[in-house]
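Structure, as structure tokens:
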Amino acid sequence: MASRPVTLGIDLGTTSVKAALLEAAPSLPSGFVVLASCARAARAETESAVAGPQGREQDVTRIIQALNECLDALPRQQLQRVRGIGVSGQMHGILFWKAGQGCEWMEGGPAFVFEPRAVSHLVTWQDGRCNSSFLASLPKPDSHLSVATGFGCATIFWLLKNSPEFLKSYDAAGTIQDYVVAMLCGLPRPLMSDQNAASWGYFNTQSQSWNLDTLEKAGFPIHLLPDIAEPGSMAGRTSHTWFEIPKGTQVGIALGDLQASVYSCMGQRTDAVLNISTSVQLAASMPVGFQPLQTPDPAAPVAFFPYFDRTYLGVAASLNGGNVLATFVHMLVQWMADLGLEVEESTVYSRMIQAAAQQKDTHLTITPTVLGERHLPDQLASVTRISSSDLSLGHVTRALCRGIVQNLHSMLPFQQLKEWGVARVVGSGSALSRNEVLKQEVQRAFPFPVCFGQDVDAAFGAALVMLQRDLSQKEP
């Protein structure tokens, strides 16, 4: 009996790197079984030399180190069976490298690994160097999506103005997931799906092309823009044996983490997917043939992103999710340190969730937008309806969790989901899976059945895309 196909899925997230091995299982409702998975903290944050405190950058070497640790932890005999590799990662961000010099393949024990060489830091989606006045000075995009700070093309424009010498050092650019695919396959030029291209800005999803005329007129270095390919198609094949994965293994075009996450758990077209990790996304599938209005509206809280097969997802993407809870925990730890007390962040997190679980309701209202929002960058967080009876840790934590969900509701009213034909909400994401209070607030807010999926994340989605692609190729 021929062995069933196995695919490897990788997700290069903001705070962690995940890897998952999936095997086809036609007899199961899901169609697959998870053989193994692994996650490692990236711990890649680093200072920005040119952007100062507004910058949000990550050390690519540390991200790849976390990836290597993930692969090293997976069963070697299963890695030998891998027939396809799917890669997803954090959208909007950008790193630069020298073509042909982006990495070096080295012996790492029994197999080869690659290590970054002539690469820049990754400027992430959280980067804040492009303020409102700078964004207003940029040319108008020929796209249904507007441009925000942290978007790849906006970052290039900023570097062009503030650090032009920096750009002269590199001749290739992409998201972190595009970089990994390019290194695995030894691509002479990076390839990018429309999912990631749209997240950079200045990309027209209908024509599947960059706004080259607009960008050229503005002096933009268009040679840095990757070539475009269909999500779900093949980028190339591995140029080396990699952690027991055979040389010549198919590698898919890199996907956006949003699309891969949605793909992993949208069982029906009538499902909406709520993902609460570092940030928050609420996504629903648009009808086939839907085309967004071609005029970008920076004030619109709902964006329409490319999905698969030229369809779109309607997405409310909030910058404020698990990172808000992390900020609150860090604040409490810092306050206690100022008072001469030491306590672990993990202890504070678990205690505050316990306290909120016992506090079933509160009048305290927290608008949790400590990072602003893309459509309202200057509207920061606030606390209202403060009374002396609502100041316990339980009250504040309950109000914070409720505020995260209500902020999303203000961006995409749940009545709109009904009009799109949504019948169920599937909840996923690390912040949701480990926070019972946040789950309660989600169930309270949505007028639909809510189910919380197990093992729902972008690494599984990336593997699943490759697995189903592999199976469809076998069909007559």
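From the backbone N, Cα and C atoms, a Cβ is placed for every residue, glycine too.
For the mutagenesis of Thr14 to Met, Swiss-Prot gives this note: Decreases sedoheptulose kinase activity; when associated with K-15. The structure shown keeps the original residue. Thr14 (mutagenesis position) falls outside any helix or strand according to DSSP and counts as coil.
Long-range Cβ contacts of Thr15 (mutagenesis position) within its own chain (separation 6+, distance under 8 Å): Ala41, Ala42, Thr278. One entry in Swiss-Prot concerns the mutagenesis experiment Thr15 to Lys. Its note says: Decreases sedoheptulose kinase activity; when associated with M-14.
Mutagenesis annotation in Swiss-Prot: Trp125 to Asp, described as Decreases sedoheptulose kinase activity; the structure shown retains the original residue. Trp125 (mutagenesis position) falls within neither a helix nor a strand when secondary structure is assigned with DSSP, and so counts as coil. Using a 10 Å Cβ-Cβ cutoff, Trp125 (mutagenesis position) registers 25 neighbours.
Record note (Swiss-Prot), mutagenesis Gln126 to Lys: Decreases sedoheptulose kinase activity. The unchanged residue is displayed. Using a 10 Å radius centred on the Cβ of Gln126 (mutagenesis position) and all shown protein chains, the other Cβ atoms total 21.
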Within 10 Å of the Cβ of Thr14 (mutagenesis position), how many other Cβ atoms can you find? Include all protein chains, please.
23
Write down the Cα-Cα distance for Trp125 (mutagenesis position) and Thr14 (mutagenesis position), rounded and given in Å.
9
